[in-house]
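Chemist: There's a structure below that I have some questions on.
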Amino acid sequence: MTTIRKKLVIVGDGACGKTCLLIVFSKDQFPEVYVPTVFENYVADIEVDGKQVELALWDTAGQEDYDRLRPLSYPDTDVILMCFSVDSPDSLENIPEKWTPEVKHFCPNVPIILVGNKKDLRNDPNTIRDLAKMKQEPVKPQEGRAMAEKINAFAYLECSAKSKEGVRDVFETATRAALQVKKRKKTRCLLL
């Protein structure tokens, strides 16, 4: 049986949980220390609907300093995980402001899975208190669903890398989305 290879790129604001999500899925361990990513690649094998898929996981940096570097990871992407953090309404706001335009520019027609990370913090008293000081509250599931509709995402899912809840679901859904897409013929650039 031949292995199908697909490329997944994860994007979203800095510190919204992208790297933790990838590490928990690919290595089954939660990193306790936050280290901002520049670019990392992981590979994970996943089986969906009887198909063996080798998923190349491309981590990206969310910080603005990397806005010019990040597009280097976009070519030949099969599926995008676009993340925000449930404990950061600002990160959800950046989905239509920053991430959707960037992704749709560099990856037109690539399916987007909108992912609400850090779901476990939605009911965390400290998180609720800290957000209340700024007249904010954790992102509600219906706000995430509405955003997914607004940006025309393939799916909306929530997960917690810390508790592992929903993690596998995110990658199974992403793999299904990647498998559904018929690859267009690669266009060659000609310089005359």
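These residue numbers are counts, starting from 1, taken along the chain as shown.
Cβ from N, Cα, C; glycine included.
So Swiss-Prot has the following annotated:
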{"type": "BINDING", "residues": "12-19, 59-63, 117-120", "note": "GTP binding site"}
{"type": "MUTAGEN", "residues": "F39 to V", "note": "No effect on binding to wash and no effect on tail hemocyte developmental migration from the tail"}
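Describe the structural context of each listed feature in the structure shown, including burial, neighbouring residues and relevant distances.
Modeler: Every protein chain shown contributes to the tally, and the Cβ of K18 (GTP binding site) ends up with 26 other Cβ atoms within 10 Å. Reduced to three states, the DSSP call for K18 (GTP binding site) is helix.
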Chemist: Taking the Cβ of T60 (GTP binding site) as the centre, count every other Cβ atom within 10 Å, in any protein chain shown.
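Modeler: The answer is 22.
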Chemist: Helix, strand or coil for K119 (GTP binding site)? Use DSSP.
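Modeler: DSSP assigns K119 (GTP binding site) to helix.
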Chemist: In terms of DSSP three-state secondary structure, what is the assignment for Q63 (GTP binding site)?
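Modeler: In the DSSP reduction, Q63 (GTP binding site) maps to coil.
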Chemist: Please list residues from the chain of G12 (GTP binding site) whose Cβ is under 8 angstroms from its Cβ, counting only those at least six apart in sequence.
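Modeler: Non-local contacts for G12 (GTP binding site): K18, G62, L81, M82, C83, F84, S85, S91, N94, I95, W99, V115, N117.
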